[in-house]
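Asker: According to Swiss-Prot:
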{"type": "BINDING", "residues": "SER98, MET118, THR121, GLY163, ASN168, GLY331, SER332, SER333, GLU334, GLY335, TRP336, LYS557", "note": "ATP binding site"}
{"type": "BINDING", "residues": "SER101, HIS328, ASP329, TYR330, GLY331", "note": "jasmonate binding site"}
{"type": "BINDING", "residues": "THR166, THR167, ASN168, VAL169, TYR170, LYS530, ILE531, GLN532, GLU533, HIS534", "note": "L-alpha-amino acid binding site"}
{"type": "MUTAGEN", "residues": "SER101 to Phe", "note": "In jar1-1; insensitivity to jasmonate, Strongly reduced adenylation activity"}
{"type": "MUTAGEN", "residues": "GLY303 to Arg", "note": "In jar1-5; insensitivity to jasmonate"}
{"type": "MUTAGEN", "residues": "GLU334 to Lys", "note": "In jar1-3; insensitivity to jasmonate"}
Amino acid sequence: MLEKVETFDMNRVIDEFDEMTRNAHQVQKQTLKEILLKNQSAIYLQNCGLNGNATDPEEAFKSMVPLVTDVELEPYIKRMVDGDTSPILTGHPVPAISLSSGTSQGRPKFIPFTDELMENTLQLFRTAFAFRNRDFPIDDNGKALQFIFSSKQYISTGGVPVGTATTNVYRNPNFKAGMKSITSPSCSPDEVIFSPDVHQALYCHLLSGILFRDQVQYVFAVFAHGLVHAFRTFEQVWEEIVTDIKDGVLSNRITVPSVRTAMSKLLTPNPELAETIRTKCMSLSNWYGLIPALFPNAKYVYGIMTGSMEPYVPKLRHYAGDLPLVSHDYGSSEGWIAANVTPRLSPEEATFAVIPNLGYFEFLPVSETGEGEEKPVGLTQVKIGEEYEVVITNYAGLYRYRLGDVVKVIGFYNNTPQLKFICRRNLILSINIDKNTERDLQLSVESAAKRLSEEKIEVIDFSSYIDVSTDPGHYAIFWEISGETNEDVLQDCCNCLDRAFIDAGYVSSRKCKTIGALELRVVAKGTFRKIQEHFLGLGSSAGQFKMPRCVKPSNAKVLQILCENVVSSYFSTAF
């Protein structure tokens, strides 16, 4: 998504955003009014008692339409997937259905995808780019190294196209037209982006980037995991890539005919470039600064680096060297929410300003005790320093939909809140009175990984599970690590993991033995890649994949993969 600066009025886009955010309250009321007008014939809204005649549509909406999750909407969306063209959630048939990654619950969710969501995507890309390009100007004639993988759509039994959200965006006929004035070419041919084989596509993305190395302005993947995975793969295949460049002949590993044809057109024998890449790679110390070494004119590295992606940031920073890491914007399969308008902030500090016309937003206060539930507040009513669950209403038939994301209000951009992603609300480790979030798990792993780093070893990936097969139940943490070390070190890591969970309920439960000793389970190399392959087989896009941090019992296949690949385990002696 590299944009051509000469045809893009950066200042106008920023001015429009400033105007909209100054009037955030009015924009929210108008957005809800338009959503309800557009979908007034929807059966769901009529069942709630909305008939379009309310004198105050906003108050009527909030009093008559309940807060829901995907569970309540699933029967309605299933009818749409099955081909029911009546106005179920929207006033008109939806052109496609999106699949979520499915990593949280072990199964993908179906989510309506409409032309309005496509327009929202284009608006957010324009807004975010304006602020990004103001801080990190790019060359008009540059290219982007984008690790994009657009999986296939399939047609449901009811005749509706179904694909991941990213696939629905990239395959939408309006995408290229809408991005034309703000897009410079990707290094990779379309045949690579739409390849049915993600492994071959990744190899070709890397090769394409190096062929155009001097033109690359930034490096992008939707998620930080995708960037780290790409350059870990490069460590393994770089010599093969160098040979391809030297001889001008594509590796035999590329067997998809369309991909092979497209890539072969880019390749001619280039011994000089091959030797340059070989020299660069051989001169690096443990691959530090790999990205700027390969792409000397790159301005930054770009992708989602918050939330469940935060554990990958240290490794990504290692590859990026001195290049800035810029956090991608805030959204989900259900729709976009906010843009990064402060791109110079590090991923750890990144905040996102809500774009008031992307949907109607409410925020459900998160109770520290978890007892009772307060009423949601509006976009401009949130308070700095408080945490909320995001509730979204959009044009695609989601009404007062609890997103499950917990965010913290860091400040305001004019009158729209700037949010920091905290965690997924339902990803909580809990056995007794303990409550540990995804963020708590990340902090625990980061703390224990410091002991491992003393041995020049790193945590490649991790997940967790509540093991209640023992009495009392206990936390099981799965680690895949980059090398071998002695048992004493791993025992230290296990104890450190246990001590790092500082939730009062957990500590007291451990001390009185109502929660058992934490277990560290080390798995074989490649285990987490097997998990990714599992989700790709379910229809997830490689670019959309997120590793499940807390494996639920319903996620039986993932748990099976983890347990079958355990090579050693350790029980904490910290308490």
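Backbone N, Cα and C atoms are what each Cβ position is placed from, and that goes for glycine too.
Neighbours and distances for these, please.
Answerer: Cβ-based neighbour count (10 Å, all protein chains) for GLU334 (mutagenesis position) stands at 25.
The Cβ of GLY331 (jasmonate binding site) lies under 8 Å from the Cβ of LEU124, ILE337, ALA338, each of which sits 6+ residues away along the same chain. The secondary structure of GLY331 (jasmonate binding site), as reduced to three states from DSSP, is extended strand.
Counting only same-chain residues six or more apart in sequence, the Cβ atoms lying under 8 angstroms from the Cβ of ILE531 (L-alpha-amino acid binding site) belong to SER463, MET547, PRO548, VAL558, ILE561, LEU562. Under the DSSP three-state reduction, ILE531 (L-alpha-amino acid binding site) is assigned to helix.
Annotation note: GLY303 (mutagenesis position) sits in a strand segment as assigned by DSSP. Every protein chain considered, the tally of other Cβ atoms within 10 Å of the Cβ of GLY303 (mutagenesis position) stands at 25.
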Asker: If you count the other Cβ atoms within 10 Å of each Cβ, which of the binding-site residues ASP329, GLU533 comes out on top?
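Answerer: Output for this query is ASP329.
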Asker: Please compare the binding-site residues THR121, THR166, SER332 by how many other CB atoms fall within 10 Å of each one's CB, and tell me which has the fewest.
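Answerer: If we count Cβ atoms within 10 Å for the binding-site residues THR121, THR166, SER332, the smallest count is at SER332.
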Asker: Just name the most isolated of the binding-site residues TYR170, TRP336, going by other Cβ atoms within 10 Å of its Cβ.
Answerer: TYR170
Asker: Restricting the comparison to the binding-site residues HIS328, ASP329, SER332, TRP336, which residue's C-alpha is spatially nearest the C-alpha of GLY303 (mutagenesis position)?
Answerer: HIS328
Asker: Compare the C-alpha of TYR170 (L-alpha-amino acid binding site) with the C-alpha of each of the binding-site residues THR121, HIS328, TYR330, TRP336, and give the closest one.
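Answerer: Closest recorded candidate to TYR170 (L-alpha-amino acid binding site) by Cα: THR121.
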